Amino acid sequence: MGNCLSASTLPTEPNAPKSVEEGVKVFTVADLKKATNDFGNQMELGESLGYINPKTLSPAKKGVGMAVAVKKIYLANEQAFQDWLVDVEFLRHNSHPSLVKLIGYCYDRDMLFIVSEYFPNGSLGSYISRDSRPKSLPWETRLKISIGAAQCLAFLHSRKQAGLYRRYLTASKILLDSDFNARVSYFGKPKVSLDELVYTIGFSNVAPRYQYPPPEYILSGMSNMAGDVYSFGVILLKMLTGLGKDLTISAKREIKNKKYNIVEMIDPDLKNSYPLEAGRLMCELIKQCLEVDPKMRPTMQEVLDNLNAIAQI
């Protein structure tokens, strides 16, 4: 692989961050190879563990440097990189405690290497399905994760003029630190068309299916902030039931039609460790998020307010 584009040879982008002084570091391939032991510290598909000096952001050794995640992403074209830089510029000026921090990047031909914070507990997606998760999270932790993610989404929606909503929102986009605080990753923005969801930034050239599509997307190919609320509702439903990929259509129908039984719907691993009223209100909130009519769904701020109220029970 060749050298990454330097700050002086980046594709034309007037406000693109070009240095560590501006908050986002432009790395070279050599830097990243050194930081990750030649990309040998694999964590998951396309992602390696690396170490850098927290002050200079130069490569460092394990035990000395700060742990970072280095993600390799294939780009459809240079325009995809230009689009990504627009998001980077916005996020440099609109940080949020529940939003994953971008440390730097490297752009080389059709590949983008993203250097971001390292999250030792991985993603929420690993903890949802009770058949495959490493451990069951207690009610309080699940609620804390939900609130953290909702805080970030409400923040992004409040900055809607920047076009940062309509994320490809899944449980794997919600990352967990050592204390299980949630941070939402914005990496991998999709381009939505009428016929399919096509990644402008993705792990392969195969277009993935929209995992949590709101009804309006299925009907028209269009979605907006209300679509985010629907997708978040699906995530809450999976967290509540522990069913993960095995979430049944009947379970969704039950909770939509208010024909749910709290004891039967909520993850049995939680047993009697949650307040029944909190469980009932969570079910009601999920039902509202999954409304077929997008106008009937709450805003993300209203979702956040409801989650905070549930946490007080």
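Here, residue 1 is simply the first one shown, and the rest follow in order.
In case you wondered, yes, glycine gets a Cβ from its N, Cα and C as well.
Substitutions noted, but not modelled.
These come from Swiss-Prot:
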type	residues	note
BINDING	Leu49, Gly50, Tyr51, Ile52, Asn53, Pro54, Lys55, Thr56, Leu57, Lys71	ATP binding site
DOMAIN	43-311	domain 'Protein kinase'
MUTAGEN	Gly2 to Ala	Abolished N-terminal myristoylation leading to disrupted plasma membrane localization and inhability to suppress zed1-D-activated immunity. Lost ability to trigger hypersensitive response (HR)
MUTAGEN	Lys71 to Glu	Abolished autophosphorylation activity. Reduced ability to trigger hypersensitive response (HR)
MUTAGEN	Gly221 to Glu	Lost ability to trigger hypersensitive response (HR)
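Mapped onto this structure are the features recorded in Swiss-Prot.
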residue: Leu49; record: ATP binding site; DSSP (3 states): strand
residue: Lys55; record: ATP binding site; DSSP (3 states): coil
residue: Lys71; record: mutagenesis position; DSSP (3 states): strand
Lowest local Cβ density (other Cβ within 10 Å) among recorded positions: Lys55, Lys71: Lys55
Between Lys71 (mutagenesis position) and Leu49 (ATP binding site): CA-CA distance (Å): 9
Reported mean pLDDT - the domain 'Protein kinase' (43-311): 78
Residue from Tyr51, Asn53, Lys55, Leu57 whose C-alpha is spatially nearest that of Lys71 (mutagenesis position), among the binding-site residues: Tyr51
Leu57 (ATP binding site): tally of other CB atoms within 10 A of its CB: 20
Proximal but sequence-remote residues of the same chain as Tyr51 (ATP binding site) (Cβ under 8 Å, at least 6 apart): Ala35, Pro59, Ala60, Lys61, Lys62, Val64, Gly65, Met66, Ala67, Val68
In the chain carrying Asn53 (ATP binding site), residues 6 or more apart in sequence that have Cβ under 8 angstroms from it: Pro59, Ala60, Val64, Gly65, Met66
